[in-house]
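Q: Would you mind keeping the following structure in view while I ask a few things?
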Amino acid sequence: MEVNDTSLHKGFGLDINSQRVFGAQAAISRNNYSKVNASINPSPPRSNDNSNKEFSYSKDVNNNGAVEELSLTQLFEVPSQAAFAKQSSQDISDDELIQHDSRKVISSPYSPKQTHTVLKRLYDRQSVISDHEKLLTPQNVSNSSQILSPFTSLLPSTLSTLKDTPLSVSQNEKNLETVGEVLVPETVAQHRTKFYDYTLDEMENETESGQVETTPTRLATSLGSPVLYGRVESTPPAFLPETSEKQYKRKFSFTEPSSEKVDNTETKFSKKTKNINDENFPNPFNVISSYETSASPSTVIDQSSQVSSIFVNKRLRKSVNNQAISRSDSLSLDTPKIDSLFTRASIKPLKPSQSPNSRRSFKNRVLAFFKGYPSFYYPATLVAPVHSAVTSSIMYKVQFDDATMSTVNSNQIKRFFLKKGDVVQSTRLGKIKHTVVKTFRSTNEQLSLIAVDALNNDMVILAHGEIEVTVPISTIYVAPVNIRRFQGRDLSFSTLKDMKFEETSFLPSHDSQRNRSSLKERDSSFVKKNLDSESNQLIFDDCVFAFSGPVHEDAYDRSALETVVQDHGGLVLDTGLRPLFNDPFKSKQKKLRHLKPQKRSKSWNQAFVVSDTFSRKVKYLEALAFNIPCVHPQFIKQCLKMNRVVDFSPYLLASGYSHRLDCTLSQRIEPFDTTDSLYDRLLARKGPLFGKKILFIIPEAKSWQKKIENTEQGQKALAHVYHALALGADVEIRPNVAHLECDLILTMDGNIVDETNCPVVDPEWIVECLISQSDIST
């Protein structure tokens, strides 16, 4: 074999002058080093003349002490199984190493500590080579095409299938499923320069420039020092490698941590950060945070915005916007504003002059009657006087301090200023009644509108007996019985002239942000369109509404309709129709009487339950029990269109489906006079079960308040009890069948043995009575 370029000697790691071959040092086993020199034919020594084109042979010493020559092909010869068997037969411990030298062979045992030192130096090369992969493949040199792609006839049989055959794995490695560690001669690690004719830096430069490459016949991995090529599997070292600072700077990522599966491509920003790291941070690892490269967070945002949009996300946008708001001039912060990619649209914070309260004066402060529960007179702000289309009288739209909007009559509102001797209550003092001593202003600073009264006072001194206490005037509320003594504080035309009112059309305060269907969007647009013309007409000022459902998800926009009803004077009951009646379970008695309406229901004339279709939901069944109309949402739209409360009969829904009759029944509403109050009509009504005595058997009735109310089954039982009371029956709750006079016995499962021969029914019987609106037992 002839080679025309002497650079091949350098590529193979051959020192021609010293006649040494460092590749011969690669004959390594797991336990020891054994020289495999069987069947090696000696060849004449190589001449020192560099003009000779034939490779020489390096000298070595055999077991008999004779000098032997190694041919070039022996460098690539894989040890046979016989050689491994010969090695394993030798009685040598695992801690013994055989040190190879080109002139002699010396066997010396090494301690585990020294073995660790050898391994440490091996990890300095950043790789571990298994014992069956100890051969070194030739480098890719331009003038060595025959070596890179050897013919079978030119190479030994062990290399004839090297390109297409995977490397063999010993049986021990298959069992252990790991790659064995390699123990290298200490002389290689200590005297590295003796085996190379150029320094490590030169080798790195050639590798980086592409002059030294791996052979395409093997899966090669480039190593640091020395540069070895072969099929290598490595594990992370348990100690810190002794590597130069330059190598760490070259191998660490400076922008973001990434896994091995992600392509860590450097951008302009990362290269810029890398240069900054090299100059200002000479630590061994040179890993810094991006926040240390700039003086302020705004600089970091500006730099990242110039690189790529991948750094932009919703959370970052939101944080930047919040920073811009906090740095606005209105908050008097010295921090400079952020002027970056994310703040192109100027953010205009709400100024004090633009707040809704600024359009009103403290003279607008009133005490208004709250139609919900509990019903007292609370501090509120008068929004505007409105005209009622039903009563043709002036009403007042007010906003309570908790932002609740309501509409009250002229006899349900008073100017909010207190006089000495007024009997009031405070939310900070419980239900105890106190007498007003005096009111005063505690500070000269500008206070919120909800913190003062109509005289711009913010504190009040109250007395209870001989004890006086000072509380904020915004915590005051007055019972309807005591409001009659508030003489001289009615609203008049002269007092209204001094007040400031908003020029508003009372549109819905907000649009629904939930995803609506096209049907819901048409509902909202229709409602808003019909509000623009005569929006000040409170057509629902004497109406109460309860919304059930929708049963179908996209049936109607419930939120928009609730807002429209409230803005037109109506009251929306979120919990159903129960607030209109007394609480039957408040008495804590087992014998319950039929329901009676509360007197506050005198404020309304009509009540409606709105749903898209009939159902067996609680609010819907309550409406059937109280004989209150259940209407379609189209009823509200028609009222807005006609600007008055229209006849509800065309919009009535069915009562429900009767399993007993196997059909759907219509809702039958008794005719009534709309001028009568809701209280009078409910009080005069008698349900279909009026006069009936029902015994409700509940096993936990002995402690029904603790057990029944706190369980799902118990709440269902109480709902059926409430429906029976709404139908006019008297109900008694017992844990078992007692010898009591009753018309029928109601149980949750309907299975009970009764000796009194009373009919036993289940809750479905109550539901059938509600749907049919009659007593089905007769």
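Sequential numbering from 1, following the chain as shown.
Here the Cβ of each residue, glycine as well, is placed from N, Cα and C on the backbone.
From a predicted model like this one, the values you see are computed outputs, not experimental measurements.
So Swiss-Prot lists these for the protein:
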type	residues	note
MUTAGEN	Thr73 to Ala	In crb2-2AQ; abrogates DSB-focus formation by chk1, but not crb2; when associated with A-80
MUTAGEN	Ser80 to Ala	In crb2-2AQ; abrogates DSB-focus formation by chk1, but not crb2; when associated with A-73
MUTAGEN	Val184 to Ala	Abolishes formation of radiation-induced crb2 foci at DSB sites. Severely impairs checkpoint response after DNA damage
MUTAGEN	Thr187 to Ala	Abolishes formation of radiation-induced crb2 foci at DSB sites. Severely impairs checkpoint response after DNA damage
MUTAGEN	Val188 to Pro	Transforms T-187 into a consensus CDK phosphorylation site and abolishes the dependence of T-187 phosphorylation on prior phosphorylation at T-215 and T-235
MUTAGEN	Thr215 to Ala	Reduces hyper-phosphorylation in response to DNA damage. Abolishes formation of radiation-induced crb2 foci at DSB sites. Impairs checkpoint response after DNA damage
MUTAGEN	Thr235 to Ala	Abolishes formation of radiation-induced crb2 foci at DSB sites. Impairs checkpoint response after DNA damage
MUTAGEN	Phe400 to Ala	Sensitive to DNA damage agent camptothecin (CPT)
DOMAIN	535-653	domain 'BRCT'
MUTAGEN	Lys617 to Glu	Disrupts gamma-H2A binding, but has no effect on dimer formation
MUTAGEN	Lys619 to Glu	Disrupts gamma-H2A binding, but has no effect on dimer formation
MUTAGEN	Cys663 to Arg	Disrupts dimer formation, but not gamma-H2A binding
MUTAGEN	Ser666 to Arg	Disrupts dimer formation, but not gamma-H2A binding
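Would you situate these features in the structure and describe their surroundings?
A: Phe400 (mutagenesis position): 16 other CB atoms within 10 A of its CB, across all protein chains.
With a 10 A radius on its CB, Lys617 (mutagenesis position) counts 15 other CB atoms from all the protein chains. The DSSP secondary structure for Lys617 (mutagenesis position) is coil.
The 10 Å shell around the Cβ of Lys619 (mutagenesis position) contains 22 further Cβ atoms across the protein chains shown.
Non-local contacts of Cys663 (mutagenesis position) by the CB criterion (under 8 A, 6+ apart in sequence, same chain) comprise Tyr657. DSSP classifies Cys663 (mutagenesis position) as strand under the three-state reduction.
Long-range C-beta contacts of Ser666 (mutagenesis position), restricted to its own chain and to partners at least six residues apart, with a cutoff below 8 Å, comprise Leu652, Ala654, Ser655.
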Q: How big is the gap, in Å, between the Cα of Lys619 (mutagenesis position) and that of Phe400 (mutagenesis position), rounded to a whole number?
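A: Computed Cα spacing between Lys619 (mutagenesis position) and Phe400 (mutagenesis position) is 27 Å.
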Q: What whole-number Å value do you get for the CA-CA distance of Phe400 (mutagenesis position) and Lys617 (mutagenesis position)?
A: 32
Q: Calculate the per-residue pLDDT averaged over the domain 'BRCT' (535-653) and state the result as an integer.
A: 84
Q: Provide the three-state secondary structure of Phe400 (mutagenesis position) computed with DSSP.
A: strand
